[in-house]
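The domain 'SUN' annotation in Swiss-Prot covers 945-1109. For the mutagenesis result P91 to S, the note given in Swiss-Prot is In e1411; defective nuclear migration in hyp7 hypodermal precursor cells. Does not affect unc-83 localization to the nuclear membrane in embryos. May reduce interaction with lmn-1. Reduces number of viable progeny following incubation with the DNA cross-linking agent cisplatin. Quoted from Swiss-Prot for the published mutagenesis D932 to N: In n323; defective nuclear migration and anchoring in hyp7 hypodermal precursor cells. No defects in localization to the nuclear envelope, however unc-83 localization to the nuclear envelope is abolished. Quoted from Swiss-Prot, the note on mutagenesis experiment R984 to K is: In n371; defects in nuclear migration and anchoring in hyp7 hypodermal precursor cells. No defects in localization to the nuclear envelope, however unc-83 localization to the nuclear envelope is abolished. According to Swiss-Prot, the mutagenesis experiment S988 to F carries this note: In sa61; defects in nuclear migration and anchoring in hyp7 hypodermal precursor cells. No defects in localization to the nuclear envelope, however unc-83 localization to the nuclear envelope is abolished. C994 to Y appears in Swiss-Prot as a published mutagenesis result, with the remark: In e1410; defects in nuclear migration and anchoring in hyp7 hypodermal precursor cells. Defective male pronuclear migration in one-cell embryos following fertilization. Reduced number of viable progeny following incubation with the DNA cross-linking agent cisplatin. For the mutagenesis experiment G1002 to D, the note given by Swiss-Prot reads: In n321 and n399; defects in nuclear migration and anchoring in hyp7 hypodermal precursor cells. No defects in localization to the nuclear envelope, however unc-83 localization to the nuclear envelope is abolished. Reduced number of viable progeny following incubation with the DNA cross-linking agent cisplatin.
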Amino acid sequence: MAPATEADNNFDTHEWKSEFASTRSGRNSPNIFAKVRRKLLLTPPVRNARSPRLTEEELDALTGDLPYATNYTYAYSKIYDPSLPDHWEVPNLGGTTSGSLSEQEHWSAASLSRQLLYILRFPVYLVLHVITYILEAFYHVIKITSFTIWDYLLYLVKLAKTRYYAYQDHRRRTALIRNRQEPFSTKAARSIRRFFEILVYVVLTPYRMLTRSNNGVEQYQYRSIKDQLENERASRMTTRSQTLERSRKFDGLSKSPARRAAPAFVKTSTITRITAKVFSSSPFGEGTSENITPTVVTTRTVKQRSVTPRFRQTRATREAITRALDTPELEIDTPLSTYGLRSRGLSHLNTPEPTFDIGHAAATSTPLFPQETYNYQYEEATGNKIKTAFTWLGYLILFPFFAARHVWYTFYDYGKSAYMKLTNYQQAPMETIHVRDINEPAPSSSDVHDAVGVSWRIRIADFLSSFVATIVEAHQVVFAMFKGGIVETVSYFGGLFAGLTDKKSSKFSWCQILGLLLALLFAIFLLGFLTSDNTAIRVKEITKDKNASKKSEGSLPAVPIWISAANHVKHYTWMVKEFVVDIAFDTYNYGKSTIGRLGTTPRYAWDLIASGCGAVGNGLKSVLSSSFRFIDFCAGKLFYYGSDGFLSANKSIGTFFNGCYETLYNGCTAIVGHTKSFIYNASNAVYNFFSTIFAGLLNFSTSSQNSILSLLKSFGTGITNIFYNFIYAPIAGVFNFAGDNYMYFFNEVAAVFGKVYNSVVSVLKTVINWILFLIAYPFSLCTRAWIRISQYAPEDVVQVIPIPQAITPTPDVERIVEEPLRKVTDVEDEELVIIPAPAPKPIPVPAPTPAPVIIHQTNVVETVDKDAIIKEVTEKLRAELSAQFQQELSAKFEQNYNTIIEQLKMENTNIQYDKNHLEAIIRQMIYEYDTDKTGKVDYALESSGGAVVSTRCSETYKSYTRLEKFWDIPIYYFHYSPRVVIQRNSKSLFPGECWCFKESRGYIAVELSHFIDVSSISYEHIGSEVAPEGNRSSAPKGVLVWAYKQIDDLNSRVLIGDYTYDLDGPPLQFFLAKHKPDFPVKFVELEVTSNYGAPFTCLYRLRVHGKVVQV
């Protein structure tokens, strides 16, 4: 091979950079058939053929002198640059030398569908297992309870039947004796005794049933699925062991039948298993002169091999261990000699007994050696009924604890298993064990004999038997090979499509399918090649040729000699072909692993092989050229002194050989070149073919997933529509109907209760009046009697008191001095203070005391009080003067007030606002905004007593945008009711918090909180600043406001006014009452007649203002 140049060692100038990287790193870059070797969710995915094309900047960044080394790059790939040579990817050296390139992993495009499927199905499987375990735990309790109750009922029925039959028998027996009657005391005692006896039986029956068989709750002990699988596996292994024991005979060993028992745990002497492989490399089988070295087998038990942790030992598992005879943790049969009963006095004899290993196949038994270990004996177990009863009681009390324990271990088991799958945890391999093949012949008895003490007859028999065994073994190997191939193929298919829990199948990818297709194509090609010449046809043709070539005596052959020779050549050619096929077949069997690796060789590796062949051809060329030159030189020297004829002949021969060499070299070079081109084109064609298949499968998978998703989406939409139309809509309609008409029902109920209340009050009033009359009537009688008695009292003379005269003069009104009105200069205080004038006081005039005047001469003397008369006259005069004064003062005040207001309006234009004044104005505006933006009472507000009583024929507009959910489960669509129009949810209005009705005409009737005299109505809509895109076309335009005595009395309604809401005005607009009704208003209706163009109309906030009227 030609030496490598300096350019080949330079990465930048190397022609095939992938070859350079793989040569320097020791690792080949993978191709599209490489398996995924990265851990799920731990490393980022790599770029693949469907990744977006890299830009020039990215290419420069990936292939330039980076300060760090990247793990992979697709910069030098034919996917992005078809002019580059055929290679896949190149690791970036990051500006370092090639010597620092360490061995690293490369990842090819991988499908994560398998891992995604496992992640999606794992929570479902986990939940199903947990539910199954909980149901199984409850099932055990229910099963115990149901069977116990059923047995208890059957026992009661049986007890009743027994008692009834005894009673009938007793009655029949006593009826035979005439005139014999038992005393009453005997009958009563018997009845009492039977009653208590039945009562005791009924109470103690459950206890007797539970303790009858002396079985505790261990018979219902919960076992996981893994325990069940272990038991099934142990059972299968035991069956194999027993079958092998019955089918094999061992000379000199005990043939006692196996026996099953429940022995006690005793320490004694027993044996250790020793196995040996009986396969021999000798073509004549195992010779007697060769010594077999036994191999001591130490295997882990099923419980120790398990990846996931086992449940804690219970009494049932300990009893199972106690019952084991051959393996302490498995329940299998053992011959009688291992019992303590037979080995009690014979332990020194070391009698070997056959025992079999529990593995994937049965092991061959060889002479055994004693070892100190555990053995078992029979022992009858006695139970304790009281302990059993307490065990049951504790189990029933602590059942939640047991259930929680099962649930915990279930989560722990499957959680650890999932963690191992996600992290690609590889468990430790099992210990090696020498096992015997299923078709392997059993060892003969001569294997254990000494070669010196065997006669020559036995040796010949052994030789013949071993020779026959070798032939049989050869056939068995061939058939086992075919069987193994079939089993591996089936296992491979099963791992691809059914091995959902196998760790190897968790790395499933489309690359395996492509590899499988390649293997199938190769198998079809091989099958066609092997079956090209049918054996029967070939034999028939050979027989025909032989018959045709026969000739009779004294006659010429029927077939010419050259045809017969051609047939023989054909026959021997076929034999050579069959020999070559056999060689290839054997090569495949013994080089299966090498061929398997070649099956996944990258495409560029074949180029490397071709280039290697070219390099070998170059070397061969140089070697042959040197050899011929050496021969030519030697021949020239040898025959130099020969004759010219010999020299010329030598030259001719040299020229001939040189020409042959040149011809051969040129032919080989052409063959190598054509072979290389053919392999390259064939690999490209195969690659393109499988790439097309892969793309088709990928597109089919994507379209299938999309179809399934669309089907599920359609199914979900249909379910949602069914739920809405048939479940939610009727329920919502009922609730809406109830919400819209609850006031009607409430009024009816209130009227009924009002009538009942009035009736009760009237009855109570009548009763109370009667009670008061009955109480007051005796007192009235006593009072009348007392008055009648007082008429007969003596008469007394009453002295007349003289009335003094008083003169009240007229008050001097002119003396009241009117103070000039002050000029108001303070703008913020516009109220005028009215100073009331003092009322005139009367001036008392002393008068002499006149003599009493006798008015009427009767039994009672009456007098006139002058002070009372003066006081009455004074009060009348004062009232008249006050009214006149108030009238004149009001006229004066109104005149001065108008004058001051005009002056203030003129002065306001020149007012300068200072800081305090502005602060006062701002506070006034904040106060007005805080009082519902109006500073007036809203009698339609729901929180103060207002209510929406009707919407007439208005149909609510539903947007189906507010979906209510419960635990992320959609329940129903929420929409605002008409009540939101008179509610104050916040100080500001937000888009959507309104009641919308269809089209542009609608009604809303409101019951006010009080009877009022309506002065104005205000309506507020959202501003254009908060509306989306400033669109407020759903605002009302023309409105009518009506007043009702009763909401259903259309004849009494009065139009307060018709108004237009100006969309260009402020959001809150006031409308003064144009017509005031002549009755106190309790019901107000807003009728919208038009809007600003939307297919629906929205109402945000309605207010009604006025003054309360006492009714």
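Using N, Cα and C of the backbone, Cβ positions are placed for all residues, glycine too.
Less than 8 angstroms from the CB of G1002 (mutagenesis position) sit T951, R952, S954, E1087, V1088, T1097, L1099, each of them six or more residues away in the same chain. Between the CA atoms of R984 (mutagenesis position) and C994 (mutagenesis position) there is a gap of 11 Å. Sequence-distant contacts of C994 (mutagenesis position), defined by Cβ-Cβ distance under 8 angstroms and a gap of at least six in the same chain, are Y976, V980, V981, C1098, L1099, Y1100. Local packing around the Cβ, expressed as the count of other Cβ atoms within 10 angstroms, is greatest for R984 among the mutagenesis positions R984, S988. According to DSSP, S988 (mutagenesis position) is assigned to coil rather than to any helix or strand.
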